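Asker: The mutagenesis experiment L83 to C is recorded by Swiss-Prot, whose note states: Decreases cell membrane expression. Decreases succinate transport activity. Decreases Km value for succinate. Swiss-Prot documents T86 to C as a published mutagenesis change and attaches the note Does not affect cell membrane localization. Decreases succinate transport activity. One mutagenesis experiment named in Swiss-Prot is Y228 to C, and its note says Does not affect cell membrane localization. Decreases succinate transport activity. Record note (Swiss-Prot), mutagenesis Y432 to C: Does not affect cell membrane localization. Decreases succinate transport activity. Decreases Km value for succinate. More sensitive to inhibition by lithium. The unchanged residue is displayed. As a published mutagenesis entry, T474 to C appears in Swiss-Prot alongside the note: Does not affect cell membrane localization. Abolishes succinate transport activity. Swiss-Prot lists N525 to C among its mutagenesis entries, and the accompanying note reads: Decreases cell membrane expression. Decreases succinate transport activity. Under mutagenesis, Swiss-Prot gives M539 to C with this note: Does not affect cell membrane localization. Decreases succinate transport activity. Insensitive to inhibition by lithium.
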Amino acid sequence: MATCWQGLWAYRMYLLVFLLPISLLPLPILVPRKEAYCAYAIILMALFWCTDALPLAVTALLPLCLFPMMGIMEASEVGLEYLKDTNVLFIGGLLLAIAVEHWNLHKRIALRVLLLTGVRPALLILGFMVVTAFLSMWISNTASTAMMVPIAHAVLQELNNTQSNVEEGSDNPTFELQEPSPQKETSKVDEKDNGQAQPLPAVPLESGEHMTQEQLRFSQGMSLCVCYSASIGGIATLTGTTPNLVLQGQMTSLFPQNPNVVNFASWFGFAFPIMVILLLLSWLWLQILFLGINFRKNFGIREQEHEQQRKQAAYRVIQTQYRLLGPMSFAEKAVFILFVILVLLWFTREPGFFHGWGNLVFSDASGRVMVSDGSASILIGVFLFMVPSKIPGLTQDPDNPGRLKAPPALLNWKLVNKKMPWNIVLLLGGGYALAKGSEESGLSQWLGNKLMPLQHVPPPATVFIICLLVATFTECTSNAATTTLLLPILASMAQAICLHPLYVMLPCTLASSLAFMLPVATPPNAIVFSFGGLRVSDMARAGIMLNIIGVLVIMLAINSWGVPMFQLHTFPSWAHSNSTTHCLASPPTAPSP
């Protein structure tokens, strides 16, 4: 009997792949309508995503075959959803992120900021959080965490091991950061990130048996501050994490008449304050939880001499690592300049409060802007393949003396093909296909009619419940899959109750990044947990409070500065459809400005 159960468990994924579609067949058979056919496809994909029976990207391809076979959409129409402008923006942004990582610019920025903040306990945690959050705004959460955790643990080990050396009159100024070697990296890759999938490093933290209780708690706080700030930092920019791009794509797909409400500038103006507030509150919470409330000690005020010497030794670790990078190379300078140019192009294309370069240069006769944020990102991405990585000159080929050799470009396609997370591109496309199929089949209108009773529930209460549910759900499932499934439903609900769609879609998107409680919730958590020194209970205890804080901050944002920014107190004309005629006859249910 035991062998039978073991066999079933071993083949559980194969069983799920065949049994789930069969078990759902009564729905389209008993209700032979397009709405039921589309619901069958959505439920099937949701179950595949939740159970990991198929890879996320493979599941995202199902609309390409299911929708045409069920008569919901033509195959050519479904295919168009897989490379929309949002996907182009994602690809262009990641081209620059790959260049930043390839030329080690992110490490130089990180170490420089840590040299400025110093190594006092509270400021050290703040320094790591600020650096990780900033990096996660522009590159993968996983990549920023994988880079920052070894640096954090190198500093921790120096702080823990230097006291005896200081007492003997010696220190360890030549300590070198031990990066995880390729041979020791695990092959496990998690797709639940905002972009680039990375191997999980398998470098363990020093055993807690040789630490004092105070040292162990400080190391736990340092580890958690890195993974938490990676998730928080991704909130701030439109390209920072996949759910943000899912929202922009769903807005374009579900409400094609909207005047580009969600763009890089508008998202940054709304989400950056959320990131700052959440980062500061998280810093205070981790400080209280792991360092105690002795702020004088945490900030290094009136320290004893041996404590100062220990921190000086740890500071030298960071200095040594920064010196090992050498002077800033031409490639780093070129990537940094292109990075600044791209950010400026994103902010000034169509800022809203003045005419940007998109309005002034690239608009048609009717005044419609012809370029998008994706256009700017691809333009800079192409330049990465055109700009040489060294100052052009008469460079000798080291393999063939006497022959000239041109330096390589900042990026090459082999590197991009290896680093680019094509699975996320397909996942985004699958989400847009689901939204379009739901609209074409009439399922969105049917859901909206069924959700009409929610019109009598206060909008803030509705949003609060949505945030709690999403924050809980995203602890166990991909944040991208969560938003892909829920945003079309929430959009239909908003139309049904005459509520601005962004009033429920924005909180859902932001809450999907509140994955703080479990190691499996997001790759940054898994990376930190794999280094050792943490128990699941440690992460859950710290994370549950951060989830609550995050939900409250989102509620504050959506009911304060979010209202005038997105005009959330009105029901927009671009959200009107045949199912919202009742919204014209009655005042919209919306939050007060």
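Every residue, even glycine, has its Cβ placed from backbone N, Cα and C.
Although substitutions are noted, the structure shown does not include any of them.
Describe the structural context of each listed feature in the structure shown, including burial, neighbouring residues and relevant distances.
Answerer: Secondary structure at L83 (mutagenesis position), as computed by DSSP, is helix. Taking a C-beta cut-off of under 8 angstroms and a sequence separation of 6 or more, L83 (mutagenesis position) has the following same-chain neighbours: V425, G429.
The Cβ neighbour count for T86 (mutagenesis position), using a 10 Å radius and every protein chain shown, is 28.
Secondary structure at Y228 (mutagenesis position), as computed by DSSP, is helix.
Annotation for Y432 (mutagenesis position): same-chain Cβ neighbours under 8 Å, separated by at least 6 residues, are E81, Y82, K84, T86, G249, Q250, S253.
Around the Cβ of T474 (mutagenesis position), 26 further Cβ atoms fall within 10 Å across all displayed protein chains.
Annotation note: N525 (mutagenesis position) sits in a helical segment as assigned by DSSP. In sequence order, C227, A515, F516, L518, P519, M539 are the residues near N525 (mutagenesis position), counting only same-chain partners six or more apart with C-beta under 8 A.
Take the CB of M539 (mutagenesis position) and look out to 10 A: across all protein chains shown you find 23 other CB atoms.
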Asker: To see if you understand the setup: which same-chain residues, six or more apart in sequence, place their Cβ under 8 Å from that of Y228 (mutagenesis position)?
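Answerer: Residues satisfying the criterion: M129, S282, L286, F516, P524, A542, G543, L546.
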